[in-house]
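Trainee: One structure, as structure tokens, below. Some questions next.
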Amino acid sequence: MADFEELRNMVSSFRVSELQVLLGFAGRNKSGRKHDLLMRALHLLKSGCTPAVQIKIRELYRRRYPRTLEGLSDLSTIKSSVFSLDGSSSPVEPDLAVAGIHSLPSTSIAPHSPSSPVASVLLQDTKPTFEMQQPSPPIPPVHPDVQLKTLPFYDVLDVLIKPTSLVQSSIQRFQEKFFIFALTPQQVREICISRDFLPGGRRDYTVQVQLRLCLAETSCPQEDNYPNSLCIKVNGKLFPLPGYAPPPKNGIEQKRPGRPLNITSLVRLSSAVPNQISISWASEIGKNYSMSVYLVRQLTSAMLLQRLKMKGIRNPDHSRALIKEKLTADPDSEIATTSLRVSLMCPLGKMRLTIPCRAVTCTHLQCFDAALYLQMNEKKPTWICPVCDKKAAYESLILDGLFMEILNDCSDVDEIKFQEDGSWCPMRPKKEAMKVTSQPCTKVESSSVFSKPCSVTVASDASKKKIDVIDLTIESSSDEEEDPPAKRKCIFMSETQSSPTKGVLMYQPSSVRVPSVTSVDPAAIPPSLTDYSVPFHHTPVSSMSSDLPGEQRRNDINNEVQLGTSSDTVQQ
């Protein structure tokens, strides 16, 4: 089976000339396009080719990718095959022979001594052209030991084509290579069962045929990476690639974001007919790429969340130890941190945490919501921590047990503070504290303002008594200490007053001051507004002309009020 796969990869890397030589050697039709020639050659290989055909395939591949010639037998075999091609009817075969010999590097021909006459003859025959040919670069292995990074949202069910190098087959910039794979009846059944019909005639599959490309590097697991000018065809149909990502800076060439390619919609869901993949790309100096095809099952964010919960919740003591480590005083530092404030709001959804989660690689205590994080990466997989902007892969996520306890104990707090010993306390919002302290103050002020005028209300005509109380201090002239401007506001005003009188009575504070002097002589009552500082100057009432309308009537009312006040004081 390994030999068959190796021969198949060799045939897939052949050019038109090699395919024509192989088909002509096997007695098959060698006319047509490259796609037709390749399908005939693969069918020849699959139908059970003879050992002679297998030797011919290896021989053509050795010419196509020469490395080292081991022994004179290999040289004589190549030499005889080259000369046998001269009498062939194909017009491209002499070119193949020349190309096959010219592609041999000079370092591969070790024997220059007379002990190898065949090699010397070979060198003599091709000496003029051999000196013009430059040494070819080392050919990468067909199946490099490349490992791709695991994709959290996909479970690998089977490997259809293991990682295979995209080998540069010519000196041209644009390269092309073909790959063949077939599905088993069980694989076809799984794909068909998972099919879901979407609006518009589209189909979706949870079991998918996935194509991945990456750099042919074996040092570490590789992320998906596309070569330049990539073009993929599946069974002759062009596969639409993801769009270009915006360049980070001006002048930088745009690149497609590396991600796995779901080619299920173009795959023949039959175990009797093989599938062909054509990949063309622009070669780059110093960069080799690899491709692979897998049968995978797509997962959802809810499934990943369930798997994350099955891993268990991390012990709260781990987080407490991290808190103590952060709050431990550093003797070399002049600044000591005694507490640490942490929010219980998710930085992704700006909502209260439900499943606190963070990565093991993160050094901060702030958590984010696991459900929102998985949903975000399901739409666009970035796996970046929303707190510190560092890599937070799914495999490194943990559920914080300490934050689980805090969320269960405090349901009305959005922020907490950690102490040096690992304990915590809730942080109440300042607005709530201000509301609590301001409510009793409001009650006291309202009671003091509205209760005092009631103590001076006279049983007779209410409206007149209020006006009388306000006009009480018109003729008084004694000095008194100043009151705050806030207490000079008059809350009793008559709608029947004339406009000149209203202008004076607006600043009458007697309704506030009278109750405080009810137990003293009437002579001690502040008689006039002229002794109080006001925010602006106004004409004193005493200086007003007595010719004003109703002035005599007001003087009579003032005398009556003074007598009434004196009598009330005596009765008390």
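Any Cβ shown, glycine's included, is placed from N, Cα and C.
As annotated by Swiss-Prot, domain 'SAP' applies to 11-45. The note that Swiss-Prot attaches to the published mutagenesis L23 to A is: Loss of enhancement of AR and NR3C1-dependent transactivation; no effect on interaction with AR and NR3C1; when associated with A-305. Summarising the annotation, Swiss-Prot assigns domain 'PINIT' to 134-299. A mutagenesis experiment is reported in Swiss-Prot for this position, K324 to R, and the note states: No effect on auto-sumoylation; when associated with R-326. Quoted from Swiss-Prot, the note on the mutagenesis of K326 to R is: No effect on auto-sumoylation; when associated with R-324. According to Swiss-Prot, the Zn(2+) binding site annotation covers C362, H364, C385, C388. Here the residue is the original one, but Swiss-Prot notes a mutagenesis experiment at this spot, W383 to A: Loss of promotion of JUN sumoylation; no loss of interaction with SUMO1 and UBE2I. Under its mutagenesis entries, Swiss-Prot includes K430 to R with the note: No effect on auto-sumoylation; when associated with R-431.
Situate these features within the shown structure.
Mentor: Same-chain residues at least 6 positions away in sequence with a Cβ under 8 Å from that of L23 (mutagenesis position) are, in sequence order, N29, K30, L37, R40, A41, L44. In three-state terms derived from DSSP, L23 (mutagenesis position) belongs to a helical segment.
Taking a C-beta cut-off of under 8 angstroms and a sequence separation of 6 or more, K324 (mutagenesis position) has the following same-chain neighbours: E420, D421, G422.
In this structure, K326 (mutagenesis position) is part of a helix by DSSP. Counting Cβ atoms from all protein chains shown, K326 (mutagenesis position) has 14 others lying within 10 Å of its own Cβ.
C385 (Zn(2+) binding site) is surrounded by 22 other CB atoms, counting those within 10 A of its CB over all protein chains shown. In the three-state DSSP classification, C385 (Zn(2+) binding site) falls within coil.
Within the same chain, the residues at least 6 positions away from W383 (mutagenesis position) whose Cβ sits under 8 Å from its Cβ are N377, K391, A392, A393, Y394, listed in sequence order.
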Trainee: Centre the Cβ atoms of C362, H364, C385, C388, go out 8 Å, and tell me which other residues of that chain have a Cβ in range of the Zn(2+) site.
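Mentor: Here the nearby residues are R358, A359, T361, T363, Q366, V387, D389, K390, A392.
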Trainee: Where's the emptiest Cβ shell within 10 Å among the binding-site residues C362, C388?
Mentor: C388
Trainee: Cα-Cα, whole number of Å: C388 (Zn(2+) binding site) versus K326 (mutagenesis position)?
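Mentor: Taking the Cα atoms only, C388 (Zn(2+) binding site) lies 16 Å from K326 (mutagenesis position).
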Trainee: Across all the protein chains here, work out how many other Cβ atoms are within 10 Å of the Cβ of H364 (Zn(2+) binding site).
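Mentor: That number is 14.
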Trainee: Measure from the CA atom of K326 (mutagenesis position) to the CA atom of C362 (Zn(2+) binding site) and give the result in Å, rounded to a whole number.
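Mentor: So the Cα of K326 (mutagenesis position) lies 13 Å away from that of C362 (Zn(2+) binding site).
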